[in-house]
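Worksheet for the structure shown next.
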Amino acid sequence: MKTLSPAVITLLWRQDAAEFYFSRLSHLPWAMLLHSGYADHPYSRFDIVVAEPICTLTTFGKETVVSESEKRTTTTDDPLQVLQQVLDRADIRPTHNEDLPFQGGALGLFGYDLGRRFESLPEIAEQDIVLPDMAVGIYDWALIVDHQRHTVSLLSHNDVNARRAWLESQQFSPQEDFTLTSDWQSNMTREQYGEKFRQVQEYLHSGDCYQVNLAQRFHATYSGDEWQAFLQLNQANRAPFSAFLRLEQGAILSLSPERFILCDNSEIQTRPIKGTLPRLPDPQEDSKQAVKLANSAKDRAENLMIVDLMRNDIGRVAVAGSVKVPELFVVEPFPAVHHLVSTITAQLPEQLHASDLLRAAFPGGSITGAPKVRAMEIIDELEPQRRNAWCGSIGYLSFCGNMDTSITIRTLTAINGQIFCSAGGGIVADSQEEAEYQETFDKVNRILKQLEK
């Protein structure tokens with residue numbers, strides 16, 4: 001195994017370096033950007049730009065296609081096992097570097113429906129978006145923008161100077177402005193949402209489940225460049241786990257406030273969000289809103305259920321006795337909403353990989369409910385369409401062993417002139433129908449309205 005670290009050269013610092021370079025790459029299939037959203041947030045340190053992967057993995061249903069130069073292999077093996085084998089085959093294991101969290105490796109999308117490969121679920125919801133369940137590139141280079149140290153680092157396991165020349169030779173080609181060509185429409189009426197809410201309540205009161213995340217999906221048609229839409233949304237939403245992925249079939253625009261799982265030098269962290277109230281224009285009223293959320297018995301109960309679920313999921317692979325909860329019920333403000341967040345930490349054993357951790361906890365419990373598998377069965381029964389990219393994860397598994405992933409909430413899927421955006425909320429036994437319905441709008445109204453401008 002090569003322990004050589006990648007060659008690194010430092011480029012001129014500019015705060016918008018990630019967008020500056022990615023704007024020239026944004027049209028290339030498999031060009032991907034992880035962006036910290038300029039957020040005033042402790043986890044808004046790094047932006048990561050990649051393109052031109054040396055290998056790609058795409059999973060549709062039971063089949064994963066691995067494409068490496070001219071060679072294409074199709075397998076029905078566990079997709080995360082296949083991914084780990086591809087990473088192992090690269091035979092690169094650089095030493096940990098806290099200033100370079102991603103030193104090449106796997107980066108991309110793990111859609112919600114990838115969970116069907118790890119749990120047995122019904123197939124009731126319509127599959128109407130033809131994007132892969134997993135779309136991951138293996139990259140031997142990356143551009144890392146560090147907003148803490150004010151550095152722009154280009155790293156490569158091949159000729160770093162050739163990569164720099166390639167990057168600087170890319171031409172910015174003006175694209176058509178992004179425009180919605182229809183109004184947003186939901187996939188369910190208010191009455192239909194009410195019926196589904198009451199069905200969830202029946203399941204809860206019969207003891208089938210104790211929390212279910214129920215969502216509605218909004219849809220519009222559009223023309224123009226999706227990257228232009230992302231630039232506009234990213235500036236306005238300042239979400240620490242934002243991302244733009246250009247896939248062969250379409251684009252993913254993510255403005256996520258939520259970390260799924262970080263594994264940094266075998267230290268595990270997950271930060272589930274459960275509990276939401278809208279921000280208010282008046283600062284004093286807004287402060288009261290934050291206090292109200294912090295003291296909400298319902299939201300604390302919801303949050304605690306997911307903390308317990310995530311402790312259990314991570315505990316399946318963590319070092320025995322290492323799972324801890326250093327933060328419980330912390331209110332974090334974002335531009336549109338206040339969120340109630342908790343933090344769980346643990347240690348990954350030496351013999352396991354980050355991919356084992358991802359599999360053990362996927363998809364994140366904060367967007368399913370609890371118990372997880374039963375909640376996912378109910379979701380498949382009640383939501384008209386499959387979730388696809390929404391409520392999955394975007395992130396990386398670095399050659400050095402690190403992993404960082406988001407939960408893809410506040411995330412739009414753009415494909416064939418159609419754009420989709422979903423929002424849901426955790427329903428528990430004492431949830432109020434109107435409040436839950438309104439919460440779905442509180443979460444995405446800001447995004448939907450920005451694209452209408």
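If you go along the chain as it appears here, the first residue is 1 and each next one adds 1.
Even glycines carry a Cβ here, placed using N, Cα and C.
What Swiss-Prot records for Ser36, Tyr43, Ser44, Arg45, Phe46, Pro240, Phe241, Ser242 is L-tryptophan binding site. In the three-state DSSP classification, Tyr43 (L-tryptophan binding site) falls within coil.
Record note (Swiss-Prot), mutagenesis Glu258 to Ala: The reaction is extremely slow. The unchanged residue is displayed. In the three-state DSSP scheme, Glu258 (mutagenesis position) falls into the coil class. Around the Cβ of Glu258 (mutagenesis position), the same chain contributes Phe241, Arg271, Pro272, Ile273, His339, Gly364, Ser366, Ser406, Ile407, Ile409, each under 8 angstroms and 6 or more positions distant in sequence.
Per Swiss-Prot, mutagenesis Glu258 to Asp is noted as: The reaction is extremely slow.
What Swiss-Prot lists as active site, proton donor is Glu258.
Under the heading of mutagenesis, Swiss-Prot lists Lys274 to Ala and annotates it as follows: Absence of covalent intermediate. Addition of ammonia allows the formation of the covalent intermediate and shows that ammonia can replace the function of K-274. Reduced catalytic efficiency. Counting every protein chain shown, the number of other Cβ atoms lying within 10 Å of the Cβ of Lys274 (mutagenesis position) is 26.
Experimental mutagenesis is annotated in Swiss-Prot for Lys274 to Arg, with the remark: Absence of covalent intermediate. Secondary structure at Lys274 (mutagenesis position), as computed by DSSP, is strand.
Swiss-Prot lists Lys274 to Arg among its mutagenesis entries, and the accompanying note reads: Reduced catalytic efficiency.
Among the features that Swiss-Prot reports, active site, N6-(4-deoxychorismate)-lysine intermediate is placed at Lys274.
According to Swiss-Prot, the mutagenesis experiment Gly275 to Ser carries this note: Catalytically inactive for both the glutamine-dependent and ammonia-dependent reactions and fails to interact with PabA.
Among the sequence features in Swiss-Prot, the mutagenesis site Arg311 to Lys is noted as follows: Catalytically active in the NH3-dependent, but inactive for the glutamine-dependent reactions and fails to complex with PabA. Cβ neighbour count for Arg311 (mutagenesis position): 17 (other Cβ atoms within 10 Å of its Cβ, all protein chains included). Mapped onto three states, the DSSP output places Arg311 (mutagenesis position) in helix.
Around Arg316 (mutagenesis position), the same-chain residues six or more apart in sequence whose CB sits under 8 Å from its CB are Ala360, Ala361, listed in sequence order. Here Swiss-Prot describes Arg316 to His as a published mutagenesis experiment; the accompanying note says: Catalytically inactive for both the glutamine-dependent and ammonia-dependent reactions and fails to interact with PabA.
Contacts of Ser322 (mutagenesis position) defined by a Cβ separation under 8 A and a same-chain sequence distance of 6+ are given as Thr345, Ala346, Gln347, in order along the sequence. Experimental mutagenesis at this site is recorded by Swiss-Prot as Ser322 to Thr, annotated: Complete loss of aminodeoxychorismate synthase activity.
Under its mutagenesis annotations, Swiss-Prot gives His339 to Trp the following note: Catalytically inactive for both the glutamine-dependent and ammonia-dependent reactions and fails to interact with PabA. According to its DSSP assignment, His339 (mutagenesis position) is in a strand.
Looking at Ser36 (L-tryptophan binding site) and Lys274 (mutagenesis position), their Cα atoms lie 21 Å from each other. Cα to Cα, Ser242 (L-tryptophan binding site) and Arg311 (mutagenesis position) are separated by 25 Å.
Looking only at the recorded positions Arg45, His339, the densest Cβ neighbourhood within 10 Å occurs at His339.
DSSP assigns Arg316 (mutagenesis position) to coil in the three-state reduction, outside any helix or strand. Taking each of the binding-site residues Tyr43, Phe46, Phe241 in turn and counting other Cβ atoms within 10 Å of its Cβ gives the largest count for Phe241.
One residue stands out among the binding-site residues Ser36, Ser44, Ser242 for having the most other Cβ atoms within 10 Å of its Cβ: Ser242. On its own chain, Gly275 (mutagenesis position) has Leu293, Ser296, Asp299, Arg300, Glu302, Asn303, Phe329, His339, Leu340 as residues at least 6 apart in sequence with a Cβ closer than 8 Å to its own Cβ. Note: the Cα of Pro240 (L-tryptophan binding site) and the Cα of Lys274 (mutagenesis position) are spaced 17 Å from each other.
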